[in-house]
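Chemist: Got a structure for you, written out below as structure tokens; questions coming shortly.
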Amino acid sequence: MAKASETERSGPGTQPADAQTATSATVRPLSTQAVFRPDFGDEDNFPHPTLGPDTEPQDRMATTSRVRPPVRRLGGGLVEIPRAPDIDPLEALMTNPVVPESKRFCWNCGRPVGRSDSETKGASEGWCPYCGSPYSFLPQLNPGDIVAGQYEVKGCIAHGGLGWIYLALDRNVNGRPVVLKGLVHSGDAEAQAMAMAERQFLAEVVHPSIVQIFNFVEHTDRHGDPVGYIVMEYVGGQSLKRSKGQKLPVAEAIAYLLEILPALSYLHSIGLVYNDLKPENIMLTEEQLKLIDLGAVSRINSFGYLYGTPGFQAPEIVRTGPTVATDIYTVGRTLAALTLDLPTRNGRYVDGLPEDDPVLKTYDSYGRLLRRAIDPDPRQRFTTAEEMSAQLTGVLREVVAQDTGVPRPGLSTIFSPSRSTFGVDLLVAHTDVYLDGQVHAEKLTANEIVTALSVPLVDPTDVAASVLQATVLSQPVQTLDSLRAARHGALDADGVDFSESVELPLMEVRALLDLGDVAKATRKLDDLAERVGWRWRLVWYRAVAELLTGDYDSATKHFTEVLDTFPGELAPKLALAATAELAGNTDEHKFYQTVWSTNDGVISAAFGLARARSAEGDRVGAVRTLDEVPPTSRHFTTARLTSAVTLLSGRSTSEVTEEQIRDAARRVEALPPTEPRVLQIRALVLGGALDWLKDNKASTNHILGFPFTSHGLRLGVEASLRSLARVAPTQRHRYTLVDMANKVRPTSTF
């Protein structure tokens, strides 16, 4: 409805869905299309014009200026969007409404009509030489025409797949601008009558993000035939369609679709499917985004004329009819068209994704979301618009965090927060040998990971959900006791039959895994899967069991399956990162990075990322990651100590610089002396400095209160060891520390 570029005019439009791939050399234009299925009930699905937003200014209506902030925030406040200008409706009028010959096709058979040849100029109206149907590409309404005694036509604003679209003023409502669109092609009188009767349900569609239907009217054309028109709200602004080669930033595109998904959800809730989502059918106004062009809306599972746009329309629609899954497909294709360089063939977008597109390589979760949304198997797509919206929000948080460097944490609707941390003490723990004389492991264990990972939240629709909520935070043994009581009816006050519950046996599996009884948990999981199939929660616990048994390849496969299902979730990413680290796979870097950059409350990811970077030789990057742990975290001190150890440990003296030694010392010095591990890290830093000084020279400026000389550092190491000896847990270790202090002390001179 707003003014559009030449490129927009040449883009895909609404057409009947092809029942089979055309083999003819002639290609129909990419407008919204339909396929007719005469063997099914033919309700609610009739041709309609698409809003092709090509306009040129003519004259101007009076407008009232308003002061608005120059930007607004979408996507839950995560994305800043410039406000669209408020456009005068009359600026949308076309001064010369002509359909180019290249876009003239028969409305009935789809063959080219009205084309010029070497001898004659193409006629704007006539009869199709192939099927004999009448066609006309001339406007049926002219400026000044009064439709239904109420709507004064001002002119054409676009041409859709089934005719011209007009701007009119409602003389009964203070000259309010409206849009008139033909219901079906004017050459089909019977379809006109049916459309007027069948499309009345659209008037009941009321949603703030959907264009409002005001009326259905008829007007006699110049041949004396009645033509039905739908009268709709005029939506000023601009469509999301961009010129060829122009793409939106991923965050912006996601924010737009998050505004539209509630409208689709509303339609689905009242048994309708939109059918024709694409960038040109989403209008960005000064105040909001709106779906326009309801001509393709139909009832779920209805057949007849099924409208959509090739390249956006789900391939199975000719078999299944319109479904929620076919609408989900169009959301994925719309996102892809807005952000990716999609290849075209015969004037339409090719199915699938260009896997080498840099956007997909940059935003892994975004690519996973698109692949699920457009999965060729409709059963594998998001099941509802709400589910897709939740995952899209999670992906948006990742994208914005990656783009800005600022974490954007959010609560999951299907996973609990991490139950604890893992790997936080790994690097500093080996310095505990100073404290107790015991050698401490520096590797992750599967048990440590499993007890820390998030767990799937209880499905609120499960028959046992109300009982299970009380056991979520219980210890494993208590959980098993509660579940046994539930099975015997002790917790069932309402007489509910728990035999059909999926969550109750799943809670048992979780408790058994936490207790380390993997064999019994696996048997229960297999029994449950035999009854209900491998649902995603079962797949999650299967991966956990495989992680505990050391089957890292299978665990990775099944955690990945969960991630592909819910690409906006951080829980499977953290699980994959930890599994990869146990397996010695360098991929942990990628997933630890994603989790940490998105949510700086997942401390395990920070320490995991630091370990990964340190293993790659990137000590600077590892320390930088540890420095990102916020001071409000209870692991802040451990992060500072770990950064000091990272700077010095596991390296030869030739790899260490004086500045790195002093940096480690500053980190220790900044910590409170009451921190239990400060003494041992002081000893480590001073001892490392002493070893380094044997082969290098340094300034004599003090470090941790001692001169940076051999004599000064020996005094420092001695003092640290004697302090540790005073708090040693055993007499034997105390003597060991005192012996070490005596050996390192500088030689006394008299």
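Just so you know, glycine gets a Cβ as well, placed from its N, Cα and C.
Keep in mind it's a predicted model, so treat the numbers as computed, not measured.
Dumping what Swiss-Prot says about this protein:
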ACT_SITE  Asp276  active site, proton acceptor
BINDING   Ile157, Ala158, His159, Gly160, Gly161, Leu162, Gly163, Trp164, Ile165, Lys181  ATP binding site
DOMAIN    151-396  domain 'Protein kinase'
MUTAGEN   Thr63 to Ala  Lack of phosphorylation. Does not affect kinase activity
MUTAGEN   Ile87 to Ser  Decreases inhibition by AX20017; when associated with S-92
MUTAGEN   Ala92 to Ser  Decreases inhibition by AX20017; when associated with S-87
MUTAGEN   Cys106 to Ser  Lack of activity; when associated with S-109; S-128 and S-131
MUTAGEN   Cys109 to Ala  Decrease in activity; when associated with A-106; A-128 and A-131
MUTAGEN   Cys109 to Ser  Lack of activity; when associated with S-106; S-128 and S-131
MUTAGEN   Cys128 to Ser  Lack of activity; when associated with S-106; S-109 and S-131
MUTAGEN   Cys131 to Ala  Decrease in activity; when associated with A-106; A-109 and A-128
MUTAGEN   Cys131 to Ser  Lack of activity; when associated with S-106; S-109 and S-128
MUTAGEN   Lys181 to Met  Lack of activity
MUTAGEN   Thr309 to Ala, Asp or Glu  Lack of activity
Chemist: Anything within 10 Å of Cys128 (mutagenesis position)? Look among the mutagenesis positions Ile87, Cys106, Cys109, comparing CA atoms, and list what you find.
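Modeler: Cα within 10 Å of Cys128 (mutagenesis position): Cys106, Cys109.
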Chemist: Counting other CB atoms within 10 A of each CB, which of the recorded positions Ile87, Ala92, Ile157 comes out lowest?
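Modeler: With the recorded positions Ile87, Ala92, Ile157, fewest surrounding Cβ atoms within 10 Å: Ile87.
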Chemist: Measure the Cβ-based neighbour count of Cys109 (mutagenesis position), defined as the other Cβ atoms within 10 Å of its Cβ.
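Modeler: The answer is 13 other Cβ atoms.
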Chemist: What is the separation, in Å, between the Cα atoms of Ile165 (ATP binding site) and Lys181 (mutagenesis position)?
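Modeler: It is 5 Å, counting Cα to Cα.
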Chemist: Of all the recorded positions given, Cys106, Cys128, Cys131, Ile165, which has the fewest Cβ neighbours within 10 Å once its own Cβ is left out?
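Modeler: Output over recorded positions Cys106, Cys128, Cys131, Ile165: least Cβ neighbours within 10 Å is Cys131.
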Chemist: Could you give the mean pLDDT over the domain 'Protein kinase' (151-396), rounded to a whole number?
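Modeler: Averaged over the domain 'Protein kinase' (151-396), the predicted model reaches a pLDDT of 90.
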Chemist: Which whole-number value in Å describes the distance between the Cα atoms of Thr309 (mutagenesis position) and the residue listed as 'active site, proton acceptor'?
Modeler: 6
Chemist: Looking at the mutagenesis positions Ala92, Cys131, Lys181, which has the shortest Cα distance to His159 (ATP binding site)?
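Modeler: Among Ala92, Cys131, Lys181, Lys181.
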Chemist: Quick one: of the mutagenesis positions Ala92, Cys106, Cys109, Cys131, which has its CA closest to the CA of Gly163 (ATP binding site)?
Modeler: Cys106
Chemist: Including all protein chains shown, what's the count of other C-beta atoms within 10 A of the C-beta of Lys181 (mutagenesis position)?
Modeler: 24
